[in-house]
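Feature annotations, courtesy of Swiss-Prot:
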- D133: active site, proton acceptor (ACT_SITE)
- L17, G18, Q19, G20, T21, Y22, G23, V24, V25, K40: ATP binding site (BINDING)
- 11-291: domain 'Protein kinase' (DOMAIN)
- K40 to R: Prevents autophosphorylation (MUTAGEN)
Amino acid sequence: MEQPKKVADRYLKREVLGQGTYGVVFKATDTKNGETVAIKKIRLGKEKEGVNVTALREIKLLKELKHPHIIELIDAFPHKENLHIVFEFMETDLEAVIRDRNLYLSPGDVKSYLQMILKGLEYCHGKWVLHRDMKPNNLLIGPNGQLKLADFGLARIFGSPGRKFTHQVFARWYRAPELLFGAKQYDGAVDVWAAGCIFAELLLRRPFLQGNSDIDQLSKIFAAFGTPKADQWPDMICLPDYVEYQFVPAPSLRSLLPTVSEDALDLLSKMFTYDPKSRISIQQALKHRYFTSAPSPTDPLKLPRPVSKQDAKSSDSKLEAIKVLSPAHKFRRVMPDRGKSGNGFKDQSVDVMRQASHDGQAPMSLDFTILAERPPNRPTITSADRSHLKRKLDLEFL
């Protein structure tokens, strides 16, 4: 058996918990106080490659975000050729809970999990932070049953007038329709939509809207809620990648979730409002009658949790099953085939859809095959002076 290794004269590494694109997550013991922690080790690479901006952004944000429903950042330091980020240790995640068929989730259990998700988001939005990567395996669960938001690598500060963002955020199944139509300016409504998807997933015990491409994702959304009309979402036609879809009438939400309470359906319908300006806010959602009607939210200590994450996942995703902290994205971003057009990039798949629409064909019925290209490398910050980085991190954690 491999002996535990000490890192930075303080942390005693135990077993590997997970492995992703940018590094490894270890379970470790803090020799300073004996507590169990999770250490995310990120490869810095060669001098010319620099430090991954995502990791530094996550450190910066989590230093400012202190809340019972947000993962706690304990420490961060460079060691040898790696950047180490130390977090509180969490036992499992919400995806493992949802997938474990041996667990029964009562209406009170679902209400408790959703309430903790929304409380974490309410704090983030109060600090003008968008999470932008809400999904069940980024919602970690600790020994006391408390759910905490994690993986803030895609998070951004919002609220500045005119500020533009990329629309390629969130795993596709949790991506709001305005993002799928290429919106560059958005706010906390995108997190609300994702939280609604997670809410529905808790109720159904499976992902709610499972598109296999961005186009198919829109088709799944329209099949569930009907094709939006101009009076429902006036700004829709102004979005960069907007294409007119074949009209589909909205089915009854009750037909999709037949056993759910009326209060839960009402909250879901407000979280899935097409127009982001009219979509319910996190603060409004927490005040919805769903949370005050019976049954009451279950005490976190009494919430069901899987005995083993690995047992709760399919055998073909074992590494994903044991991730504890900031796991790698399970759904690789699918980028349409792009060709240069002027000074920017033009989405050829959108051109195909527009042409089909002009020809009188229904884009929703077309069979589009979008090839998955490797996304461009994330921008990096030069790390030539690593001693400067170490001094900076040391000062910040004094």
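Every residue gets a Cβ built from N, Cα and C, even glycine.
Keep in mind the model shows the original residues, not the substituted ones.
Given the structure is predicted, the values throughout are model-derived calculations rather than measurements.
Overlay of Swiss-Prot feature records on the structure.
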residue : record                       : Cβ within 10 Å
L17     : ATP binding site             : 22
Q19     : ATP binding site             : 17
G23     : ATP binding site             : 22
V25     : ATP binding site             : 24
K40     : mutagenesis position         : 26
D133    : active site, proton acceptor : 21
Filter the recorded positions G23, V25, D133 down to those whose C-alpha lies within 10 angstroms of the C-alpha of K40 (mutagenesis position); answer none if the list is empty.
G23, V25
Can you tell me the CA-to-CA distance separating L17 (ATP binding site) and D133 (active site, proton acceptor), as a whole number of Å?
21
Average pLDDT across the domain 'Protein kinase' (11-291)?
94
Whole-number Å value for how far D133 (active site, proton acceptor) lies from Q19 (ATP binding site) (Cα to Cα):
19
